[in-house]
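Novice: Feature list, courtesy of Swiss-Prot:
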- 2-142: domain 'Globin' (DOMAIN)
- GLY20 to Asp: In alpha-1 (VARIANT)
- HIS59: O2 binding site (BINDING)
- HIS88: heme b binding site (BINDING)
Amino acid sequence: MVLSAADKGNVKAAWGKVGGHAAEYGAEALERMFLSFPTTKTYFPHFDLSHGSAQVKGHGAKVAAALTKAVGHLDDLPGALSELSDLHAHKLRVDPVNFKLLSHSLLVTLASHLPNDFTPAVHASLDKFLANVSTVLTSKYR
């Protein structure tokens, strides 16, 4: 799915509003995913998945950092996320459906924290962006 210039502007503006809360929102999205889709917990057997866990916060920060990198490279997501794609496809072997579940959880988290900025257009742009990120992360599964 190609991001239009308007989509790119919406994604950059929305992520800019996330600002210093990116790691916090990443952790919240992970917690939301674990609660809403319990099967996703199977990829984290060594984590303390309780609310406020340092491990969930740490992984949330990694998710946020990857998304921040992606936002900075909207015209070259495959290049920006190549190493992460390799990791998830070849080492971690994460089922691709889980990226959609995390994307949904991220959208809900962003909507809850940015209600005045989460317009239908921004929602659509972020959804397209996260779908593109998911596509890139699963591109090396073949």
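Glycine too: its Cβ is placed from the backbone N, Cα and C atoms.
Just the original residues are modelled here, none of the noted substitutions.
In the displayed structure, how are the listed features positioned relative to their neighbours?
Specialist: Taken residue by residue, the domain 'Globin' (2-142) breaks down under DSSP into 105 helix, 0 strand, 36 coil.
Taking the Cβ of GLY20 (variant position) as reference, no residue of its chain lies under 8 Å away while being at least six apart in sequence.
Its Cβ placed at the centre, HIS59 (O2 binding site) has 17 other Cβ atoms within 10 Å.
Contacts of HIS88 (heme b binding site) defined by a Cβ separation under 8 A and a same-chain sequence distance of 6+ are given as VAL94, LEU137, THR138, in order along the sequence.
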Novice: For the domain 'Globin' (2-142), would you mind checking the mean pLDDT of the predicted model?
Specialist: 93
